[in-house]
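If you check Swiss-Prot, you get these features:
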BINDING   HIS161, CYS196, CYS200, MET207  Cu cation A1 binding site
BINDING   CYS196, GLU198, CYS200, HIS204  Cu cation A2 binding site
BINDING   GLU198  Mg(2+) binding site
VARIANT   GLY39 to Ser  In strain: Mysore
Amino acid sequence: MSTWANLGLQDSASPLMEQLIFFHDHALLILVMITVLVGYLMFMLFFNNYVNRFLLHGQLIEMIWTILPAIILLFIALPSLRLLYLLDEINEPSVTLKSIGHQWYWSYEYSDFNNIEFDSYMIPTNELMTDGFRLLDVDNRVVLPMNSQIRILVTAADVIHSWTVPALGVKVDGTPGRLNQTNFFINRPGLFYGQCSEICGANHSFMPIVIESVPVNYFIKWISSNNS
């Protein structure tokens, strides 16, 4: 989760989020290089004493400033397209989770198992434990197995919501009457926090998401205890 004075992205907990961070750093490096080059050229333009009143065109420089940006755009576009297709790919899931957005809480259904569904509300500040996180903790966490392909189906019951967990690189809009899906792979145990990322009304800020990633054997025990 994000902490105080955190200037970077959250630590990744999935392979796709790791790739997104690499692409962010790659694009940022290119932007810094462009900024330095343009800044240097502007400095040299403003602070030199050379003026040529008869220079009408420069074919070589025009070719350079046409071809060079095209090459730079290719270096950004190709990794971006690769990531776009990777994020859109749905692998054979081990577990399917359905998330339904409401004003202002989430409902969850484990589609592969019988009778496992619950609502997840934010814990109010006056009911929060001393080790809890204000405006982020919920009464019912989503329990998912680590090192397994997870598919999530997202929809909404009233207005548009957005199910977002930054550490997993997941952001899916929940639209009434429509079912959106994506998949992710959690590669370590822990708690991962997210929030609704689509303005959905007065209490939009108060519908957090908490995922508890556990080993597969603990997940099976949790499923068995909730099925009985």
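From the backbone N, Cα and C atoms, a Cβ is placed for every residue, glycine too.
Heads up, this one's the original sequence, none of the swaps are in it.
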Euclidean distance between Cα atoms of GLU198 (Cu cation A2 binding site) and MET207 (Cu cation A1 binding site), Å: 11
Between HIS204 (Cu cation A2 binding site) and CYS196 (Cu cation A1 binding site): CA-CA distance (Å): 7
Neighbour-count leader, CB within 10 A, binding-site residues: CYS196, CYS200, MET207: CYS196
Residue among recorded positions GLY39, GLU198, HIS204 with Cα closest to the Cα of HIS161 (Cu cation A1 binding site): GLU198
Three-class DSSP secondary structure - MET207 (Cu cation A1 binding site): coil
Other same-chain residues whose Cβ falls within 8 Å of the Cβ centroid of CYS196, GLU198, CYS200, HIS204, the recorded Cu cation A2 site, in sequence order: GLY101, TRP104, VAL159, ILE160, HIS161, SER162, SER197, ILE199, GLY201, MET207
Binding-site residues listed as HIS161, HIS204, least Cβ neighbours within 10 Å: HIS204
